[in-house]
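A short worksheet on the structure shown next.
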Amino acid sequence: MGPLQREDRPALGGANVAPGSSPVGVWHQPQPPKEPAFHPMGWSLPKEKGLILCLWNKFCRWFHRQESWAQSRDEQNLLQQKRIWESPLLLAAKENDVQALSKLLKFEGCEVHQRGAMGETALHIAALYDNLEAAMVLMEAAPELVFEPMTSELYEGQTALHIAVINQNVNLVRALLARGASVSARATGSVFHYRPHNLIYYGEHPLSFAACVGSEEIVRLLIEHGADIRAQDSLGNTVLHILILQPNKTFACQMYNLLLSYDGGDHLKSLELVPNNQGLTPFKLAGVEGNIVMFQHLMQKRKHIQWTYGPLTSTLYDLTEIDSSGDDQSLLELIVTTKKREARQILDQTPVKELVSLKWKRYGRPYFCVLGAIYVLYIICFTMCCVYRPLKPRITNRTNPRDNTLMQQKLLQEAYVTPKDDLRLVGELVSIVGAVIILLVEIPDIFRLGVTRFFGQTILGGPFHVIIITYAFMVLVTMVMRLTNVDGEVVPMSFALVLGWCNVMYFARGFQMLGPFTIMIQKMIFGDLMRFCWLMAVVILGFASAFYIIFQTEDPDELGHFYDYPMALFSTFELFLTIIDGPANYDVDLPFMYSVTYAAFAIIATLLMLNLLIAMMGDTHWRVAHERDELWRAQVVATTVMLERKLPRCLWPRSGICGREYGLGDRWFLRVEDRQDLNRQRIRRYAQAFQQQDGLYSEDLEKDSGEKLETARPFGAYLSFPTPSVSRSTSRSSTNWERLRQGALRKDLRGIINRGLEDGEGWEYQI
């Protein structure tokens, strides 16, 4: 049930009955509202029946339902309160008035199964308000109420057990279970769906409700009474999946461990490996959602420490579900294809960053550089074929004085005669074969990922996929036009040249300095520039029409920039981009309105809108620059996964070591050696920079360098000094520096070092 307001009212006695209600609490169903006689916009509806009228009525009903979901829910909750006050039985259950409830239940005419506006019974209301005494009276009088679900669209399927569980009323849960309440009942109402406007998602079963609210006692009670920990909701999510989606990470980790302790060995597959309808296990879902706390918690359960030697620790990390080798839906691919920015933070976690670094340095970067070099040579070959395309002098007479064409395309029979033509033919065949290979490589990925994900994800190179596929089609169109002797091959050839060379920017993602800039360009084009083009089109249409009207009566020979409407549009576009200056002829008098209109156009277009575009692009650059390393790391992962799928296995061996060598089965592991004292010198520099008093923490830093750094908490106590009384701006600056210092110290002392993609010696990988 929804969040109802608890109103302070006097206890309901035997005579205190709502006005207009029967003393026995019989509740009558309200009449359904009548259809409106008029359309919401004021149009009367015809009375004749027919297909058009039926469609019209459906459209009107659909238009009526386009109100806010939250507003509809609020109205139903208000109606629910009204119905409760109109029904003595429901009101007694709400007020926990056991005496009045007993009197009402003794009347033969009392309908104990009556329902409120949400389809709730009196037992639902008693459970909602934690009224244990009223609930016991109702269950004694009508035990079947325990099994009754709510019937409204919002709360369909919810039983009293669901409500008692979510309120953490342990005594009521015990009473309901003792009377046979179903532990497998499913709450399928729209309130319980996983939607953006829903504030909670607790699944559908009472067990998932109990796990999400963090009640360990209720979880144990439900499991003891037969609750299935492997039960899945309509989305295929188990209780472990649902815990991943909860905001309270601490309770989620505790409940996760508790539920796994009940997962016996009578199943072939562990509960952690049960996928939902999207094929995601709880571990993969944690990565896709960017739940770092749960991801680290699960990784702690999957790692095996080999040995510890002072500050050195050798750890084996299980790569199951992480590595893209042998997994069509690996965690690496899921992270780079999701739209959630938080998921990219998983790429900075151990062992994901080490695995990505290992793959990129060993195989990804060399193969990607070779692929880029091959493509550049290929596009140069295609360019040379276009530059030296077969042409011959034009022999037809020119009738149009403005036509200055001198050469024309050769026929197919004349195009391949000389040895120079044969050499060009080899290049053309290479270009055609390359275009076919591009289509064969790209099209399968479209069907595998879907059109939206393949072309819409910037990290995957979405716009570049559009460019390269369009380029390949233009090459094939040029070939067809050449074979059929159709004039105009210059059109697809020109498009192919522009697109082919623009696609060279795709290979900039292999370099940390250039990769993020390609994303900036994409975001500016498809974000800032697209929005700006709408405004620019409106301004150009308005002023071009004005210029055309002004010069409509003038001699076009003296000033022909706005002679006809298409020319006026093009000239205004050039003026907007300041490609040309304002047209003027000082030998004749120009219309006065031209000067006024052009002055307004110059102010709006040049001074206002162009500077607005520059400001928008600057803001986009600032936002992307703050995510530069994160975006480049995601580009590296996407490129690595792409190359791994395309190349044969003999050219890309699997990374890691097989668990059979360590008695860990057939799973693959990555061994990471962590040295926590690598950044001690950098810590000392930070500490000296922020030192403000004598030797409060320098003695600790001068201790034996072999001593193991445990946590940052003791250093935080030594390095926290009282802030002197200074101005507000100085205090704010000091606070920010303090946060920076604390963050740097605590991060380094924990041994969490972001060196997954650097060339330094911060991490060592031994395979």
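Yeah, the Cβs are placed from backbone N, Cα and C, and that goes for glycine too.
Heads up, this one's the original sequence, none of the swaps are in it.
What Swiss-Prot says about the mutagenesis result for L577 to C is this: Abolishes channel activity. In Swiss-Prot, the entry for mutagenesis D581 to G states: Increases pore diameter. The structure shown retains the original residue. Quoted from Swiss-Prot for the published mutagenesis D581 to A: Abolishes binding of Mg(2+) and increases pore diameter. Impairs intestinal Ca(2+) uptake. Record note (Swiss-Prot), mutagenesis D581 to C: Abolishes channel activity. The unchanged residue is displayed. Under the heading Ca(2+) binding site, Swiss-Prot lists D581. The note that Swiss-Prot attaches to the published mutagenesis Y586 to C is: Abolishes channel activity. A mutagenesis experiment is reported in Swiss-Prot for this position, T639 to A, and the note states: Abolishes plasma membrane localization and channel activity.
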I'd like the number of other C-beta atoms within 10 A of the C-beta of T639 (mutagenesis position), please.
25
If I take the alpha carbons of D581 (mutagenesis position) and T639 (mutagenesis position), what is the distance between them in whole Å?
46
In whole Å, how far is L577 (mutagenesis position) from T639 (mutagenesis position) when you measure between their Cα atoms?
37
Quick note, L577 (mutagenesis position): same-chain residues at least 6 apart with CB under 8 Å of its CB -> none
Tell me the Cβ neighbour count for D581 (mutagenesis position), meaning other Cβ atoms within 10 Å of its Cβ, over all protein chains shown.
8
